[in-house]
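Visitor: Can you read through this structure? Questions will come right after.
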Amino acid sequence: MSSSTVMADGFEEIEVDVVSVWKEGYAYENRGNSSVQQKITMTKGMKNLNSETKTLTATHTLGRTLKVGDPFEIASVEVSYTFSHQKSQVSMTQTEVYSSQVIEHTVTIPPNKKFTRWKLNADVGGTGIEYMYLIDEVTAIGADLTIPEVNKSRAKILVGRQIHLGETEIRIKHAERKEYMTVISRKSWPAATLGNSNLFKFVLFEDSSGIRIKTLNTMYPGYEWAYSSDQGGIYFDESSDNPKQRWALSKAMPLRHGDVVTFRNNFFTNSGMCYDDGPATNVYCLEKREDKWILEVVNT
C-alpha cells in the first residue's frame, strides 16, 4: 500500500510499507556477586552513510514505487510495536535518519542478572537505519526474554514525480553538459540543439512502434515530432508512422523526474541521440553513440 503527496521541484512524497525488526543489540550476563558497569557505543540513524546529499539508490524493490537503481530520499520512518502487552509508536525525522549519531551509554548491571538491549532497525529500499529506538531489559540469567514485536512499519520517501506518457510536460537535459534541448529554425525546419534556456518543453508519447518525442515549442505549426534525418540531425516533422520518429529508451516504465536515460533510434538501430558539435546545431543521432539525458518534470 502507498499514498502520495505532490511537492515542488519535481518531487512527490510517497508513504510505503517497509521492513522493521527488533534485534538484540547488546547482551551481558553478570554472574558475579556485585554490580558491574558496561559502556555501550551505538550509532543511531542511517547505516553506512557515505553521501554528501540526501539522495539514495534503491538496492531492492519497494512495492510498486521503487525499482533497483531508482534514486530516492527518506523523509521519515514510523513504527508501531508491542512490548510487554503494551502498544507503542516511535518515529524518526529526516534529520534523525541522516544524522548517523554515535552515542555512548554506561549501564549498571545488577549481580546474577542479564542485561539485554533491544534495538529497532528499519530497511528502506535497501538503506539500513539502526537504533530507531531501544529497549533495555534486565532479567534473571536463563529466564525467557520478552522480545518486542513490530505491528506496522511505514516510511515517507521522496521520489521524482511520475512522468505520464502523453501528458506530463518535461525538459530534456544533457547529463554531461548540463544544457537543455531547445528548438531552433534550421533550413526552414524546427531542429534540436542544446542551450541554456529551460523554457523548452516536451511530452513523451508511446505507440506500438516505440517512444515519440513531441516539442511544445515549434515555430512551424504541426512540425513537432522528433526524428533523425539520414545525415543524423534531429528535426521535428509532422506526425507519421515513420520509424525515424520512434525511439527506444534505456529505462523501463514508469519514468520519473530525474531519471537518466538514453534514446536509441528505431530506424537507425545502432544510433543514439547525442551531442556533436555541428555547423548549426549540436544534437544528433549518430552511430554507436548514446549520450545520457536527464528528464525533468516541468512544475505546473
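Heads up, the Cβ atoms here are built off N, Cα and C, so glycines get one too.
Just lifted these from Swiss-Prot, have a look:
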{"type": "BINDING", "residues": "Lys187, Ser229, Tyr235, Tyr284", "note": "N-(acyl)-sphingosylphosphocholine binding site"}
{"type": "MUTAGEN", "residues": "Ile211 to Phe", "note": "Important increase in activity"}
Visitor: Minimum Cβ neighbour count within 10 Å among the binding-site residues Tyr235, Tyr284: which residue?
Guide: Tyr235
Visitor: So among the binding-site residues Lys187, Ser229, who's got the most Cβ atoms within 10 Å?
Guide: Ser229
Visitor: For the recorded N-(acyl)-sphingosylphosphocholine site, enumerate neighbouring residues of the same chain (Cβ within 8 Å of the Cβ centroid of Lys187, Ser229, Tyr235, Tyr284, site residues themselves excluded), in sequence order.
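Guide: Neighbours within 8 Å of the Cβ centroid, excluding Lys187, Ser229, Tyr235, Tyr284: Arg186, Trp189, Ala191, Ser228, Gln231, Gly232, Gly233, Ile234, Thr281.
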Visitor: Rounding to the nearest whole angstrom, report the longest C-alpha distance spanning Lys187, Ser229, Tyr235, Tyr284, listed for N-(acyl)-sphingosylphosphocholine.
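Guide: Across Lys187, Ser229, Tyr235, Tyr284, the two farthest Cα atoms sit 15 Å apart.
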Visitor: Tell me the Cβ neighbour count for Ile211 (mutagenesis position), meaning other Cβ atoms within 10 Å of its Cβ, over all protein chains shown.
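Guide: A count of 21.
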